[in-house]
Amino acid sequence: MRPLQIVPSRLISQLYCGLKPPASTRNQICLKMARPSSSMADFRKFFAKAKHIVIISGAGVSAESGVPTFRGAGGYWRKWQAQDLATPLAFAHNPSRVWEFYHYRREVMGSKEPNAGHRAIAECETRLGKQGRRVVVITQNIDELHRKAGTKNLLEIHGSLFKTRCTSCGVVAENYKSPICPALSGKGAPEPGTQDASIPVEKLPRCEEAGCGGLLRPHVVWFGENLDPAILEEVDRELAHCDLCLVVGTSSVVYPAAMFAPQVAARGVPVAEFNTETTPATNRFRFHFQGPCGTTLPEALACHENETVS
């Protein structure tokens, strides 16, 4: 197989969110397969020396906090999977149903807290920052649990459940209302057989900008949509400068994020995967640590004996 070729930022900025790589890059993301190491001692040697650490996180790290992933067997809301509802077409066809789905997800987060994995990442960022070392999190998650745990250097490439975007004026705003609008109160039950609320569009969340009143949508990246070029430029810079990369709780099947860690590995930077199972990318990385992230990450990111702690 051909080695992975670094995908230039001008290409990455044009990529869209999806479950398969764009045709133009499918032949660029293959690496020679090798068995990854599970030696924590060896990983810790790299960790002790790293000055710029990138952590790429996915749904697995939040699943340990009880956040529904809508992936795999049982990953349904009513009779739909996320990819059935998280699309521009679904919103255009039935905005009430899509808003019920996202209202349910927002309300669920009210009872969820960061787990040991989130906390280990945030603590590591704070500790290493005092040593002049950089830790940045690139997350595909939209639940804000990294932020809640205290992570500051955070790139939320798929947006946030708690931001809205007006379909008329384009204004993006934080929104932590519960419920987000009166008509959604008590709606969004996930059980199969639950009937759609069929809320009139004028009663769905509306823009509060003066003179607008347009329909709001969740400020998240839906399947088939382009990712924000500005955020992806930041991602590209972080990947280009990191000297250690961790891939945490991600299935490595959603693009373009699935390309990020292989890009880094292609230039010889050690990459460590932390997951409850192997993924299509496992053999492209130097390390693989199998198990719950809340168990493996605290050990991996703990203060090293060679660190100078102020």
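Glycine too: its Cβ is placed from the backbone N, Cα and C atoms.
Unsubstituted: the structure retains its original residues.
Over in Swiss-Prot, the protein carries these features:
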- HIS158: active site, proton acceptor (ACT_SITE)
- 58-77, 140-143, 249-251, 275-277, CYS293: NAD(+) binding site (BINDING)
- CYS166, CYS169, CYS207, CYS212: Zn(2+) binding site (BINDING)
- 37-307: domain 'Deacetylase sirtuin-type' (DOMAIN)
- THR69 to Ala: Abolishes enzyme activity (MUTAGEN)
- TYR102 to Phe: Increases the KM for desuccinylation (MUTAGEN)
- ARG105 to Met: Increases the KM for desuccinylation. Does not affect deacetylase activity (MUTAGEN)
- HIS158 to Ala: Abolishes desuccinylation and deglutarylation activity (MUTAGEN)
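Here GLY66 (NAD(+) binding site) comes close to SER111, LYS112: these same-chain residues lie at least six apart in sequence, with C-beta atoms under 8 angstroms from its C-beta. Note on proximity: among GLY58, THR69, TYR102, ARG105, the recorded positions of the record, the Cα nearest CYS207 (Zn(2+) binding site) is that of TYR102.
Of all the Cβ atoms in the protein chains shown, 13 others lie within 10 Å of the Cβ of CYS169 (Zn(2+) binding site). Here the domain 'Deacetylase sirtuin-type' (37-307) returns a mean pLDDT of 96 for the predicted model. Proximity of THR276 (NAD(+) binding site) to non-local residues of its own chain (separation of 6 or more, Cβ distance below 8 Å) is seen for GLY60, GLY249, GLN290, GLY291, PRO292, given in sequence order. Ranking the recorded positions THR69, GLN140 by C-beta neighbours within 10 Å puts GLN140 at the top.
A straight line from the CA of GLN140 (NAD(+) binding site) to the CA of CYS212 (Zn(2+) binding site) spans 31 Å.
The Cβ of CYS212 (Zn(2+) binding site) lies under 8 Å from the Cβ of CYS166, SER168, CYS169, VAL171, each of which sits 6+ residues away along the same chain.
In three-state terms derived from DSSP, TYR102 (mutagenesis position) belongs to a helical segment.
Cβ atoms within 8 Å of the centroid of the Cβ atoms of CYS166, CYS169, CYS207, CYS212 (the Zn(2+) site) belong to the same-chain residues THR167, SER168, GLY170, VAL171, GLU208, GLU209, GLY213, GLY214, LEU216, site residues excluded. Each of the recorded positions PHE70, TYR102 was assessed for Cβ neighbours inside 10 Å, and the highest tally belongs to TYR102. Non-local neighbourhood of GLY58 (NAD(+) binding site): THR139, GLN140, ASN141, VAL247, VAL248, GLY249, THR250, SER251, VAL254, ALA257, each in the same chain, at least six residues away, with C-beta under 8 Å from its C-beta.
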